[in-house]
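If you check Swiss-Prot, you get these features:
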{"type": "BINDING", "residues": "76-79, 86-88, ASP117, 196-198, ARG235, ASN240, HIS245, ARG284", "note": "(3S)-3-hydroxybutanoyl-CoA binding site"}
{"type": "MUTAGEN", "residues": "ILE90 to Phe or Tyr", "note": "Loss of activity"}
{"type": "MUTAGEN", "residues": "ILE90 to Leu", "note": "37-fold decrease in catalytic efficiency with 2-hydroxyisobutyryl-CoA as substrate. 290-fold decrease in catalytic efficiency with (S)-3-hydroxybuytryl-CoA as substrate. Does not show any significant activities with pivalyl-CoA and isovaleryl-CoA"}
{"type": "MUTAGEN", "residues": "ILE90 to Val", "note": "100-fold decrease in catalytic efficiency with (S)-3-hydroxybuytryl-CoA as substrate. No change in catalytic efficiencies with pivalyl-CoA and isovaleryl-CoA as substrates"}
{"type": "MUTAGEN", "residues": "ASP117 to Ala", "note": "2-fold increase in catalytic efficiency with 2-hydroxyisobutyryl-CoA as substrate. Small increase in catalytic efficiency with (S)-3-hydroxybuytryl-CoA as substrate. 1800-fold increase in catalytic efficiency with (R)-3-hydroxybutyryl-CoA as substrate"}
Amino acid sequence: MTWLEPQIKSQLQSERKDWEANEVGAFLKKAPERKEQFHTIGDFPVQRTYTAADIADTPLEDIGLPGRYPFTRGPYPTMYRSRTWTMRQIAGFGTGEDTNKRFKYLIAQGQTGISTDFDMPTLMGYDSDHPMSDGEVGREGVAIDTLADMEALLADIDLEKISVSFTINPSAWILLAMYVALGEKRGYDLNKLSGTVQADILKEYMAQKEYIYPIAPSVRIVRDIITYSAKNLKRYNPINISGYHISEAGSSPLQEAAFTLANLITYVNEVTKTGMHVDEFAPRLAFFFVSQGDFFEEVAKFRALRRCYAKIMKERFGARNPESMRLRFHCQTAAATLTKPQYMVNVVRTSLQALSAVLGGAQSLHTNGYDEAFAIPTEDAMKMALRTQQIIAEESGVADVIDPLGGSYYVEALTTEYEKKIFEILEEVEKRGGTIKLIEQGWFQKQIADFAYETALRKQSGQKPVIGVNRFVENEEDVKIEIHPYDNTTAERQISRTRRVRAERDEAKVQAMLDQLVAVAKDESQNLMPLTIELVKAGATMGDIVEKLKGIWGTYRETPVF
């Protein structure tokens, strides 16, 4: 069933042609439009106006109702009328104790979920006393080497009452092992713990470039995380398949959406090869997207993603459980849009991006601090960012009605166009040999780089306005702003604890277990998670584990693409 009978559609199209020729034509002689053509950030043409004729061919069942397949209007029947989105401001700097204080501050301000950023050594699997870590310990995230660090990070936080998200990828399974070990040590029922580990390694090869091992063993690690969690962490999201970093690397919103779903397909294929049915693990798959500057395009993107995901899971993978077809996503406002000139304007940018995320049906949200173009956000910036979410939730009324932009001719037309283009890209990926092959060939990387270059040219020419940068520019010789300070004692404090853990552990036991881990890694039918959990309990460091597996897997070196 479609929106309109063909005769009514034809009448509307005729009426619009008449309007263009008469009212529009006459008015343009007096007041020309601002530019010849209008496009979204993602290069979708934008018409002057939209009517029911523009969505006449969209099946009504593709729009549907919230909480009903294909979930275009939202994954749940009551959405924010029952519970508003999780307000999950990210934090991470210094040692576990330092970040723990920020967590507690944000919780006291009304935050409802925890999100953690890690420093570069932790992300790349180096201990804090490794030469490669020099100058980086705790600088751009929290340093985590051992289970003792995880204990400090989450001290006095009830893990059964608040969900914890870890933004980490190549070494994600080790962080998850520490989290599980901590949960067991505290006596929690693991099936009551909720949260997310990002663990999306494929987008690292595409965009963020934080990887350790070659692609095949890295995808195996993701498989092991998902299969272990499906059996042992029933409420935990074992992966956050991320378009955010693809966007921040310079992609279009369409590329962000399509490339993320290409990665999804690869992961689901790998897990189902183990014999696990999609309904056994898909209900806990989660996603992470950006909310960019084009308000209506972002809303349409989120709606189209839900529709595409539902169809992929049902039609391609044979999902029968509706929970396997609901796309749930965390959203973050676009860090790449933040500016140093006139930095307080970032509050307005972030507010609009947050609103589009909410109107697009996000399950959790991080709003960027106004100072994040300079450094890690200060407490004041994070409080302002959190208050932004709270005002949207409590004062604006947008949380009181589900999918209020549903039925908008423009939004519905753009949603359907997004769906069409996403599936076209996915078909092209299949024809070219699949996601992994195209990563190895640099196809995704080149697509992202080309769009990023086009965007840079548009900013440089002024075709893409950026207030304070190429429009309404002020002469600011020195921008004065209080930024988050780096504590120069961080590395010393962190390294001291790591070395203490090494000194107190049973070294022979740890080395024997590391040798066992090599055997498990060589046997792809086995899962790395159980032994990794025992290793961190025994005092093994992240660096111990990562370096041991480099011995059999090696490291990844990207082939440059021009």
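Sequential numbering from 1, following the chain as shown.
Backbone N, Cα and C atoms are what each Cβ position is placed from, and that goes for glycine too.
Taking the binding-site residues ARG88, ARG284 in turn, the residue surrounded by the fewest other Cβ atoms inside 10 Å of its Cβ turns out to be ARG284. Distance from the CA of ASP117 (mutagenesis position) to the CA of THR86 ((3S)-3-hydroxybutanoyl-CoA binding site) is 17 Å. DSSP assigns ASN240 ((3S)-3-hydroxybutanoyl-CoA binding site) to a strand segment in the three-state reduction. If you take the Cα of ARG284 ((3S)-3-hydroxybutanoyl-CoA binding site) and the Cα of ASP117 (mutagenesis position), they are about 22 angstrom apart, rounded to a whole number. Secondary structure at ARG88 ((3S)-3-hydroxybutanoyl-CoA binding site), taken from DSSP and collapsed to helix, strand or coil, is coil. Measuring Cα to Cα from ILE90 (mutagenesis position), the recorded positions that fall within 10 Å are ASP117, out of THR78, ASP117, THR196. In the structure shown, the C-beta of THR196 has more C-beta neighbours within 10 angstroms than that of any other entry among the binding-site residues THR78, THR196, ASN240. Long-range neighbours of TYR76 ((3S)-3-hydroxybutanoyl-CoA binding site) (same chain, six or more residues apart, CB within less than 8 Å of its CB): PRO66, GLY67, SER82, ARG326. Secondary structure at THR196 ((3S)-3-hydroxybutanoyl-CoA binding site), taken from DSSP and collapsed to helix, strand or coil, is strand.
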